[in-house]
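Asks: Okay, so Swiss-Prot annotates it like this:
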| type | residues | note |
| --- | --- | --- |
| BINDING | 515-523, 618-624, GLN678 | ATP binding site |
| BINDING | SER522 | Mg(2+) binding site |
| DOMAIN | 164-447 | domain 'ABC transmembrane type-1' |
| DOMAIN | 480-719 | domain 'ABC transporter' |
| MUTAGEN | ASP645 to Gln | Impairs ATPase activity; when associated with H-678 |
| MUTAGEN | ASP645 to Asn | Complete loss of ATPase activity; when associated with A-621 and V-622 |
| MUTAGEN | ASP645 to Glu | Increases ATPase activity by 8-fold; when associated with H-678 |
| MUTAGEN | ASP651 to Ala or Asn | Decreases ATP-driven nucleotide binding domain (NBD) dimerization |
| MUTAGEN | GLN678 to His | Increases ATPase activity by 8-fold; when associated with E-645. Impairs ATPase activity; when associated with Q-645 |
Amino acid sequence: MAAHAWPTAALLLLLVDWLLLRPVLPGIFSLLVPEVPLLRVWAVGLSRWAILGLGVRGVLGVTAGARGWLAALQPLVAALGLALPGLASFRKLSAWGALREGDNAGLLHWNSRLDAFVLSYVAALPAAALWHKLGGFWAPSGHKGAGDMLCRMLGFLDSKKGRLHLVLVLLILSCLGEMAIPFFTGRITDWILQDKTAPSFARNMWLMCILTIASTVLEFAGDGIYNITMGHMHSRVHGEVFRAVLHQETGFFLKNPTGSITSRVTEDTSNVCESISDKLNLFLWYLGRGLCLLAFMIWGSFYLTVVTLLSLPLLFLLPRRLGKVYQSLAVKVQESLAKSTQVALEALSAMPTVRSFANEEGEAQKFRQKLEEMKPLNKKEALAYVTEVWTMSVSGMLLKVGILYLGGQLVVRGAVSSGNLVSFVLYQLQFTRAVEVLLSIYPSMQKSVGASEKIFEYLDRTPCSPLSGSLAPLNMKGLVKFQDVSFAYPNHPNVQVLQGLTFTLYPGKVTALVGPNGSGKSTVAALLQNLYQPTGGKVLLDGEPLVQYDHHYLHTQVAAVGQEPLLFGRSFRENIAYGLTRTPTMEEITAVAMESGAHDFISGFPQGYDTEVGETGNQLSGGQRQAVALARALIRKPRLLILDDATSALDAGNQLRVQRLLYESPEWASRTVLLITQQLSLAERAHHILFLKEGSVCEQGTHLQLMERGGCYRSMVEALAAPSD
């Protein structure tokens, strides 16, 4: 059925409903249940709901263009089906007295009239629209609402479902125990007013005390189990989010500032887990309490309970609207907070630079500026919260006054006893409080949704370049080929860094890559490590594209050391063995440290290789960090070693030691080495030199060949050798 055909379907449903009410359903159920008119009313109503519900599902299934508001037909048919049975039951059970059974049967006859039929739709449409609107907490398919987020967060507790079930049982038992005080207070009131002595008074008082104490003990046990379980969820969510971030492609970290990522992994995740562990605890507790109170209220006075429930929509509407405002403000606050965190992170991570430029006050002012930008958002957030709390307080007060007035009228008529009214008022006060707490929790839970959406963005995000390769050959030669490679960084897609780059790196050879700054030398190193994918051409290793290799295998065969390597805030031993799937022996660690020139200064520390290097290795000099990073690469015994100005901070003795290792060690005679450098002494000794200019190879050959050619390489050598003014 096309989208424009929905009016025909709606008219058909109206015709079916009219026929059901006129001759069909009343006639059938008058034969099946002739002696019980109230049961007949319920049978007609439920059958009407079921038949129309199937029709609505059919309309929604074949109508494509108007599904948004047509979804409200489902609560509409429910309202139509339940309205008449609900009215009949209310009139029968209310304090105004039971109807005659004939009156119940007369309701069916009245509802089959045309004017009543139209009136039922007029009355049901607003109720259905409200139902459909409030039902947005559980968002339709394709949209993640707060309920979906909550269910997904609880999905992290799949292995702890038994504990959650136990918590729910303890919660229900504890809530039932809390009903003892209002219940026995009502009974005592009746005894006093009737001037009777109750032989079982003491026994009832003891029973009330026992139930109250048991309720407290059960609540304590439930809270303890709940908090332990939520702590498990907290740890798991943090771990899963951080793991998801680590598996993103390298370009992801260029597009997203480190401060923003850190804020999501730490602060946003903590906000969500805090909401689940604290707010959900309160929500479940007051929900269970409210349901128990509602049951006792119905037992005390069905009429007063209906009056109380009819006032609840007024309490729900405004908080629902404020919750949406609160959620949007929460997202904006989190984004603004991430920006201020990024400013602080940049300043703290570059303190030597900040101090060398005497810009401490400038950074502080910039941070204050970011915080000032958050103030309007915080004010709006606070105003929405205060308005919501004030509205609930006034509504609750009006409800209490109304219940006292109506309850007094029922006592005067003899419909309820004074004790029952006292118990009901106590139940109703606690029930209203439970509703108020639930509504006050709702905006804060909406606030956590703003943060959880960001978290699930990371958990659901598929890397643009997934590490899905599977090649892991037993023997690798280390032959590297760049075939017409082009590349632009993801954060600057219109700036071509490499253009038509073609060259070969041979096993057993040291190839030097030289060229001016910005020519793409470090980009070549990044592509060889499979940190990025070329936008054009291929990067082959032993004839296979790098992306085809298993991620862990590739990085045991390819190792790189940069000019400013980062170390982790761990021991020398852990930094050198970083990333290895096996645990190296101390002899292996010492051997590579000696080859890189790191052993001597490491041995000078009191704790030797167990000494912590500080955050990012900031307790070491640049040369010491390079030596440790070089040892970290050498211990892998890679088939391809990439040195990107990796020895520039080493002293002359250690530089010579590294050169002897690369050129004279039998172990390195068959390995491939790419030496990215601006030092002529290192380039001269290389077996082959590639001169890179504007993202492509300008010329290549040995040092002597390039000097004789008199091209770009020779010009650079002469410029570096020329005395400065």
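From the backbone N, Cα and C atoms, a Cβ is placed for every residue, glycine too.
No substitution from the list is modelled in this structure, which keeps its original residues.
Predicted, not measured: the structure shown is a model, and the values here were computed from it.
Could you tell me the structural context for the features on the list?
Replies: Counting Cβ atoms from all protein chains shown, GLY518 (ATP binding site) has 12 others lying within 10 Å of its own Cβ.
Within 10 Å of the Cβ of SER522 (Mg(2+) binding site) there are 18 other Cβ atoms, across all protein chains.
Within the same chain, the residues at least 6 positions away from ASP645 (mutagenesis position) whose Cβ sits under 8 Å from its Cβ are GLY562, GLN563, ILE676, THR677, GLN678, listed in sequence order.
Non-local neighbourhood of ASP651 (mutagenesis position): GLY597, GLY623, each in the same chain, at least six residues away, with C-beta under 8 Å from its C-beta.
GLN678 (mutagenesis position) has a Cβ environment of 16 other Cβ atoms inside 10 Å.
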Asks: Please report how many Å separate the Cα atom of GLY515 (ATP binding site) from that of SER522 (Mg(2+) binding site), as a whole number.
Replies: 11
Asks: Do you know offhand how many angstrom separate SER522 (Mg(2+) binding site) and SER621 (ATP binding site) by C-alpha?
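Replies: The Cα atom of SER522 (Mg(2+) binding site) is 22 Å away from the Cα atom of SER621 (ATP binding site).
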Asks: Neighbour count, 10 Å Cβ-Cβ cut-off, for LYS521 (ATP binding site): what number do you get?
Replies: 20
Asks: What is the one among the binding-site residues ASN618, SER621, GLN624 whose Cβ has the most other Cβ atoms less than or equal to 10 Å away?
Replies: GLN624
Asks: Have a look around GLY515 (ATP binding site) and count the other CB atoms within 10 A of its CB, chains all included.
Replies: 22
Asks: Where does GLY518 (ATP binding site) sit by DSSP, helix, strand or coil?
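Replies: In three-state terms, GLY518 (ATP binding site) counts as coil.
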